[in-house]
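Feature list (source: Swiss-Prot):
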- W23 to A: Disrupts interaction with tubulin heterodimer. Impairs polymerase activity under microtubule stress (MUTAGEN)
- V69 to D: Impairs polymerase activity under microtubule stress (MUTAGEN)
- R116 to A: Decreases interaction with tubulin heterodimer (MUTAGEN)
- K151 to A: Disrupts interaction with tubulin heterodimer (MUTAGEN)
- R200 to A: No effect on polymerase activity under normal conditions but impairs polymerase activity under microtubule stress (MUTAGEN)
- W341 to A: Disrupts interaction with tubulin heterodimer. Impairs polymerase activity under microtubule stress (MUTAGEN)
- R519 to A: Disrupts interaction with tubulin heterodimer. No effect on polymerase activity under normal conditions but impairs polymerase activity under microtubule stress (MUTAGEN)
Amino acid sequence: MSGEEEVDYTTLPLEERLTYKLWKARLEAYKELNQLFRNSVGDISRDDNIQIYWRDPTLFAQYITDSNVVAQEQAIVALNSLIDAFASSSLKNAHNITLISTWTPLLVEKGLTSSRATTKTQSMSCILSLCGLDTSITQSVELVIPFFEKKLPKLIAAAANCVYELMAAFGLTNVNVQTFLPELLKHVPQLAGHGDRNVRSQTMNLIVEIYKVTGNNSDLLEEILFKKLKPIQVKDLHKLFAKVGDEPSSSKMLFEWEKRELEKKRSQEEEARKRKSILSNDEGEYQIDKDGDTLMGMETDMPPSKQQSGVQIDTFSMLPEETILDKLPKDFQERITSSKWKDRVEALEEFWDSVLSQTKKLKSTSQNYSNLLGIYGHIIQKDANIQAVALAAQSVELICDKLKTPGFSKDYVSLVFTPLLDRTKEKKPSVIEAIRKALLTICKYYDPLASSGRNEDMLKDILEHMKHKTPQIRMECTQLFNASMKEEKDGYSTLQRYLKDEVVPIVIQIVNDTQPAIRTIGFESFAILIKIFGMNTFVKTLEHLDNLKRKKIEETVKTLPNFSIASGSTHSTIETNKQTGPMENKFLLKKSSVLPSKRVASSPLRNDNKSKVNPIGSVASASKPSMVAANNKSRVLLTSKSLATPKNVVANSTDKNEKLIEEYKYRLQKLQNDEMIWTKERQSLLEKMNNTENYKIEMIKENEMLREQLKEAQSKLNEKNIQLRSKEIDVNKLSDRVLSLENELRNMEIELDRNKKRNDTNLQSMGTISSYSIPSSTVSSNYGVKSLSSALPFKEEEDVRRKEDVNYERRSSESIGDLPHRVNSLNIRPYRKNGTGVSSVSDDLDIDFNDSFASEESYKRAAAVTSTLKARIEKMKAKSRREGTTRT
């Protein structure tokens, strides 16, 4: 064995053993660290040897990724002990964020995927403890989500299980669900369709946990997730949801900041309990809150509010915005205004089927729907085709519901609300149902009875149509009015202002209508008013109705639920008075004044001369100490609001003071309402200004971008024009060249024809001369191509022939431009030699033209030259065409 292997690693210091090459040495070092952390829980702030592992997360980042699985397991156990030791004293700061971002991904990748059960359990415990140092699970989940894109199924399943455990342990406390859930659910369909069964199983568990922590909100999952899953998976999820029940998920763990707040709250409550227990004779029997109210057996150590109910999520705000104005069908404007009803209906159906029905949320910013809603309003009000009216009403309802407020502005309401009221005259069920839904949807977002009074114009339109001459319109508008009163949750101050002069007279007309169906709706309307304002308000009005109608109204009143303003308790009446106008205050004060008077009159000690009223309002007698003790005991059972001094109330209960108080309350309430209205208007104006400025900036940027694009397009166009001109010049040159070549060819052909004719003429003339003896001066040695002098001597004639042959050979290699000259220079010289080898003139004169050998040879030679010329001309043409094609 070598010297290095014989070293006893147990003698090495801890720092060296933590990085020693033998895994057993590292294992023992990790165990020693774990024991050190456990023994130093109460004194970790003073021990620098422990602080270094907390301050430098890279140390344990190396330990928990140990190559040996046994040593790695012990390193993760030591890390868990380290986190437990520092968790209680660790405050929320950037260092905690560094620890989480450094250790969590390593624990997921190396710990949760381990084959050892203890390693996986301890890794999950470390991840949860690290998340407890944060304020929410957002960062931890964001660190785990990238593992969903990995290829290893074991790692993907571990990541899905990690997110599930985080949500089950901490819930959605301090989580911005509007951004958190869409980012998480974006990866779920891919995981649900994974090829590995374990991944799919963990994904289903994660979906069920999301359902639980969102307060059993299945609508959220249906809108965002279910359409991306397989039908069988959706069916299985519904079965799992049914097993969960109606109880929302409760968190198992608390963040460290929650633990500190809960401990602080408990200590404060304990101090308050000790400080205020002296108010009771039986010390410690009752608990009193900070307002002095008695706590009747309430638990002070209640869990956080997050464990009491699920998170309320606005599903609509999480949906992606879509645009529809850029998806209008082709020629929509022309087709929708066509005189043919089929064209109008087809345009509406095409837009509804392809765009509107598929839309989940409409974009409101930088989109103007006035033109589209104006078209729908015109169709609803004027179109004779009820199918087009129904489609337009459905479209209006969907646009209103997908824009909501403030996207569906009051300007849009004015375009469609009155046309819808006018068209309630339709009796076909499908049409009138579409109109009803559209009206109810608009009133859902713009309540005609809102206490702010901004929608009083809508209330006036409804009341005006309740007096319409058409019975169907009266009935439908009365039903809409009843629905608005039933759904009102903001008080009835607006209805109170219109009650005496407009609402009651119109309702009386409806009650006295000639048609039974309309009267029944009128009875319901009157009954709702009685439920809201009380029977005493309408005593005189009911006297003008016959007994049968009064009976019908009373029966209807019994079937209706109670409304907030009609509540009989003094507390609810006082709370309602804070939100109502002066007329409501008078009415409610008159009703609520009965209760105190009865309590005073029913007291058995009222007529006792020895009795007296104590400052807290309870009646006591000096001769009955037991009664005094009972009253002293009952003091703590009264709330602080009931401890007002009745002497002041009785002394200031004159009619004059009541009127002044009511007047002051009315003025104060009016000023408060005006202030609220002005504040809202100011905010809306500021928002509009900001939106206008933003829109202006966007338009300026877009304008600059378009200008740059225009400049680029112009420069490209100029370049293309220059290239086009150059191409045109090249084409013109090539065309001219082709024309010149064609002319040359044509001239050559003409010259060849001439030469041929000349040869034929010479042959004929020589045939005539053959029978005669011709003088040498008149004999031509050329057969039609070129004439020679008859007086040439033999030597000169031979020299001329030699020169002409040389010239012919030289010219045969010249360019095609010399073709006419070369054709003219062609010579045919047939001659015969005598015995001495010299041709004489007499021999030429004695030519036997019956022997056609010489003429045939000359003709063949001319034909060969002609064919050669034609072949060269064709090659020249082909070459010119190729050059023209290449240039183009």
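Backbone N, Cα and C define each Cβ position, glycine as well.
Original residues only: the substitutions mentioned are not part of this model.
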Tell me which of the mutagenesis positions W23, V69, W341 ends up closest to K151 (mutagenesis position) in space, Cα to Cα.
V69
How many Å separate the Cα atoms of R200 (mutagenesis position) and W341 (mutagenesis position)?
52
Within 10 Å of the Cβ of R519 (mutagenesis position), how many other Cβ atoms can you find? Include all protein chains, please.
17
What does DSSP assign W23 (mutagenesis position), in three states?
helix
10 Å Cβ neighbour count around K151 (mutagenesis position)?
6
Given the mutagenesis positions V69, R116, W341, R519, find the one whose Cα is closest in space to the Cα of W23 (mutagenesis position).
V69
Could you list the residues of the same chain, at least six apart in sequence, whose Cβ is under 8 A from the Cβ of R116 (mutagenesis position)?
V69, E73
Suppose we draw a 10 Å sphere around the Cβ of V69 (mutagenesis position). How many other Cβ atoms does it contain, all chains included?
13
Enumerate same-chain residues with a sequence separation of six or more from W341 (mutagenesis position) and a Cβ-Cβ distance below 8 A; give 'none' if the list is empty.
D383, A384, N385, Q387, A388
In the three-state scheme derived from DSSP, which category covers W341 (mutagenesis position)?
helix
